Amino acid sequence: MGKKMVVALGGNAILSNDASAHAQQQALVQTSAYLVHLIKQGHRLIVSHGNGPQVGNLLLQQQAADSEKNPAMPLDTCVAMTQGSIGYWLSNALNQELNKAGIKKQVATVLTQVVVDPADEAFKNPTKPIGPFLTEAEAKEAMQAGAIFKEDAGRGWRKVVPSPKPIDIHEAETINTLIKNDIITISCGGGGIPVVGQELKGVEAVIDKDFASEKLAELVDADALVILTGVDYVCINYGKPDEKQLTNVTVAELEEYKQAGHFAPGSMLPKIEAAIQFVESQPNKQAIITSLENLGSMSGDEIVGTVVTK
C-alpha cells in the first residue's frame, strides 16, 4: 500500500537561469513528471515548495513601483502572492502529467497560513536576508523607518527579517480532508504565510520551508517526509577527500554529525533538523533527503538518498 508523503521541493525544482514565468512553468512540468512516478506507485502526496527567488523578485517589483498611490505590499502578502502563482503553475503542470499518464486525480492548491509564536527569539534577532542589495547610505536611510539591514558578504546591504519556527498550520485539517479524499495537495508554499494570534495577523517574517513541511507532515500524520535538494545524499566531510555519503542513518547518528559541525547553517542544517524532528515525532516515521531525479526510487528495494529512521 502506498504511503502518505509530504514532498518538499527545493529551489532547483522551480527556477533555472531563466526567471521568466514561462521558464518556471516548464521547470515545474519536468518536476511534475517525477512526482507522477510516486503517484503511479500509489503514494498520496502533499507537495510543499520554496519561494525565495520568486518572493525576492516580487519585492524588487514592489519597491520599484512604490508610491503614495500605489504602495508596496507587505512581506506576508507577497508570500501569499507567490503561493498563488507557484501553486497555479504547479497544479497546472501536475494536471498535464497526470493526463499524459492516464491518471484521473484532482489537484488542489491551498493558501496556507502558518502560526508562529510572537515571543519566538527569532523576532529579537532577525537574520533572514530578503529583497534587493542596497548601498550603505541607502540602507541607513531605510533604517530610519524601523527596518533592520545588515551587510551581506561584501555584496551590499540587505533587509533582514525574523525566521521563527512554525507551531501550527491553520489549514492542516482542510489539507488532511483533501488527502483523505485522494486529492493531491499543494500547500505551505514558501514556508507558509506567517501569522500570529487567534486573529491570524500577518507578520513580517520568513518561515523555513523545511520546518514548515515537517510541521505539516506531523499534523497530517504523514508516513514519510521527503526533502528534495540539489544532491543525491547527505554527506559528512562534504567537499573533502574523505567525503562520505550517508545512506541509512539513525537520528542518534545524525545528532552526532550535527554536533560535530558537518552541516552548514542555512543550507543542509535545517533539512537535517527537520528530518530529525519528524522521525522523533511518532513511531515508525521516515525522512528521506535526496534529489528530485531520485523520486522514482522511493518504492524500490533501495532508495537512492539518505534515509533517516529512529
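Just so you know, glycine gets a Cβ as well, placed from its N, Cα and C.
So, quick note: what you're seeing has the original residues, none of the substitutions.
In Swiss-Prot, a published mutagenesis experiment is listed as Glu136 to Ala, annotated No change in activity; when associated with A-138; A-140 and A-141. In Swiss-Prot, the entry for mutagenesis Glu138 to Ala states: No change in activity; when associated with A-136; A-140 and A-141. The structure shown retains the original residue. Here the residue is the original one, while Swiss-Prot reports the published mutagenesis Lys140 to Ala with the comment No change in activity; when associated with A-136; A-138 and A-141. Here the residue is the original one, while Swiss-Prot reports the published mutagenesis Glu141 to Ala with the comment No change in activity; when associated with A-136; A-138 and A-140. Under its mutagenesis entries, Swiss-Prot includes Asp208 to Ala with the note: Almost no activity; when associated with A-210. Quoted from Swiss-Prot, the note attached to the mutagenesis of Asp210 to Ala states: Almost no activity; when associated with A-208.
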Spatial neighbours, same chain, of Glu141 (mutagenesis position) - Cβ under 8 Å, 6+ residues apart: none
Asp208 (mutagenesis position) - helix vs strand vs coil (DSSP): coil
Asp210 (mutagenesis position): tally of other CB atoms within 10 A of its CB: 27
Length of the line joining the Cα atoms of Asp208 (mutagenesis position) and Glu136 (mutagenesis position), in Å: 27
DSSP state at Glu136 (mutagenesis position), helix/strand/coil: helix
Distance, Asp210 (mutagenesis position) to Lys140 (mutagenesis position) (CA atoms, angstrom): 33
Lowest local Cβ density among Glu136, Glu138, Asp208, which the record lists as mutagenesis positions, within 10 Å: Glu136
